[in-house]
Amino acid sequence: MSTLKQRKEDFVTGLNGGSITEINAVTSIALVTYISWNLLKNSNLMPPGISSVQYIIDFALNWVALLLSITIYASEPYLLNTLILLPCLLAFIYGKFTSSSKPSNPIYNKKKMITQRFQLEKKPYITAYRGGMLILTAIAILAVDFPIFPRRFAKVETWGTSLMDLGVGSFVFSNGIVSSRALLKNLSLKSKPSFLKNAFNALKSGGTLLFLGLLRLFFVKNLEYQEHVTEYGVHWNFFITLSLLPLVLTFIDPVTRMVPRCSIAIFISCIYEWLLLKDDRTLNFLILADRNCFFSANREGIFSFLGYCSIFLWGQNTGFYLLGNKPTLNNLYKPSTQDVVAASKKSSTWDYWTSVTPLSGLCIWSTIFLVISQLVFQYHPYSVSRRFANLPYTLWVITYNLLFLTGYCLTDKIFGNSSEYYKVAECLESINSNGLFLFLLANVSTGLVNMSMVTIDSSPLKSFLVLLAYCSFIAVISVFLYRKRIFIKL
């Protein structure tokens, strides 16, 4: 048993990752499938309402296509994108020429804002973005244990970029976007919860995740399950990181009334990077030190937590200009529900440029981060490190998510999707509705599969069939819960 455990640990150890260009190409399949689904939906060929045909198409696009992108077609992402997009585009053209009916929301038509008062809206492109990320994450956490999953996509040892490294940061970034909804809701209701109430809510939400993290630790240590110590440490894991984020950020909340969250995120990143770079002793400790005490044993989880705090804060900042139904005053960098028109008499040029629509905000911040990240990649003495969540890593994660969100937002603009004309594939909607629970289910299922078979010795065909069955299981559970209106909050 110990020999097999060692083989499995060696299978995911000492890896160097791949290029950012390839990662972008492979993960772009999620955006391409969203575009393809919209093409089919607007072609007048897809059956209306919920049908078995529609669900099969949905599952094929949003689960099978993503599975193919990181297994069989891992080396041919552009070919896979073409094979998916081209038939859907032809179906769209054919449907437009042969159908006499017109869609209720003609694409390319801009819709006027009906509601004047600030409201939080459910945006199709955010659901699609987060759903695609959750599905890809769920697939990858099991696929990484099979030879069919390229080693360059698995988490790197220390320096480098990989698909799974990006997935961890993207999960935190998207959670930041989701958490900004509560901040905007309190602001719109003119509610100011006390520090103690915020701390209690953070403990309540984080406590469940901490319990799951400790439960995972117990099973890993007692069931001879493979572990990668340099990932987070001896006792630490991703659930523990997620559990501590709400509580730690509760202590930052009072400061955010005077200082924007993006400024705090910049401060955290700069101070942390200074600690890493000021002399060699810090990095030597992180890479080479013995694991002879709790702090040293879990140094990756403890130090990288600072980087994840920064990513989470940038996710919150992004939510401020994405989630509302209209531009609000200075929403580019702070939570706001104040109407720009109402404040126009005393607003300045700065107010004009920082009160933005979702697409404008994404374009502005994407451009800023793209320029800064390229400069840092060029002149920084060290490469990206998910292990330490250093500055290059946080910049990479934030830039990627902003750029891809821009792509999703543009897709909605082109196809006329909005909160009034909400069109999102059921697979994406359902996994969003119970995201954290399904992430936990995916982790548990991954453990069960690993204990029931020797994944590293599986043939390509067997690997793919097992992964397809796993995808079907998670997808069916998610849709079942969604149709029954069962929403499990952890």
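Any Cβ shown, glycine's included, is placed from N, Cα and C.
Don't look for the substitutions in this one, it keeps the originals.
In the structure as shown, the Cβ atom of LYS8 (mutagenesis position) sits within 10 Å of 20 other Cβ atoms. Among the mutagenesis results in Swiss-Prot, LYS8 to Glu has the note: In gwt1-10; impairs the transport of detergent-resistant microdomain-associated membrane proteins TAT2 and FUR4. The residue drawn here is the original one.
Taking the Cβ of GLY132 (mutagenesis position) as centre and 10 Å as the limit, one finds 26 other Cβ atoms among all the protein chains shown. According to its DSSP assignment, GLY132 (mutagenesis position) is helical. Listed in Swiss-Prot is the mutagenesis experiment GLY132 to Arg, annotated as follows: Resistant to the drug 1-[4-butylbenzyl]isoquinoline (BIQ).
For the mutagenesis result LEU209 to Pro, the note given in Swiss-Prot is In gwt1-28; temperature sensitive mutant that induces a delay in export of GPI-anchored proteins; when associated with D-259. DSSP classifies LEU209 (mutagenesis position) as helix under the three-state reduction.
According to Swiss-Prot, the mutagenesis experiment VAL259 to Asp carries the annotation: In gwt1-28; temperature sensitive mutant that induces a delay in export of GPI-anchored proteins; when associated with P-209. Here the Cβ of VAL259 (mutagenesis position) has 12 other Cβ atoms within 10 Å, regardless of which shown protein chain they belong to.
Under a cutoff of 8 A between CB atoms, and with a sequence separation of 6+ in the same chain, the neighbours of ASN330 (mutagenesis position) are SER336, ASP351, THR354, SER355. Annotation of the mutagenesis experiment ASN330 to Ser in Swiss-Prot: In gwt1-16; temperature sensitive mutant that induces a delay in export of GPI-anchored proteins; when associated with P-362 and A-479.
Quoted from Swiss-Prot, the note on mutagenesis experiment LEU362 to Pro is: In gwt1-16; temperature sensitive mutant that induces a delay in export of GPI-anchored proteins; when associated with S-330 and A-479. Classification of LEU362 (mutagenesis position) by DSSP places it within a helix.
The secondary structure of VAL397 (mutagenesis position), as reduced to three states from DSSP, is helical. VAL397 (mutagenesis position) has a Cβ environment of 30 other Cβ atoms inside 10 Å. Experimental mutagenesis is annotated in Swiss-Prot for VAL397 to Ile, with the remark: Resistant to the drug 1-[4-butylbenzyl]isoquinoline (BIQ).
A C-beta separation below 8 Å, combined with a sequence spacing of at least six in one chain, links VAL479 (mutagenesis position) to TYR55, GLU426, CYS427, SER430. The note that Swiss-Prot attaches to the published mutagenesis VAL479 to Ala is: In gwt1-16; temperature sensitive mutant that induces a delay in export of GPI-anchored proteins; when associated with S-330 and P-362.
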* Asked: Given the mutagenesis positions LEU209, LEU362, which one is most crowded in terms of C-beta atoms within 10 angstroms?
  -> LEU362
* Spatial separation of LEU362 (mutagenesis position) from VAL259 (mutagenesis position) - C-alpha basis, Å -> 21
* Structure fact -> Cα of GLY132 (mutagenesis position) to Cα of LEU362 (mutagenesis position), in Å and rounded, measures 19
* What Cα-Cα separation, expressed in whole Å, is found between LEU362 (mutagenesis position) and LYS8 (mutagenesis position)? -> 41
* Asked: How many Å separate the Cα atoms of VAL397 (mutagenesis position) and LEU209 (mutagenesis position)?
  -> 23
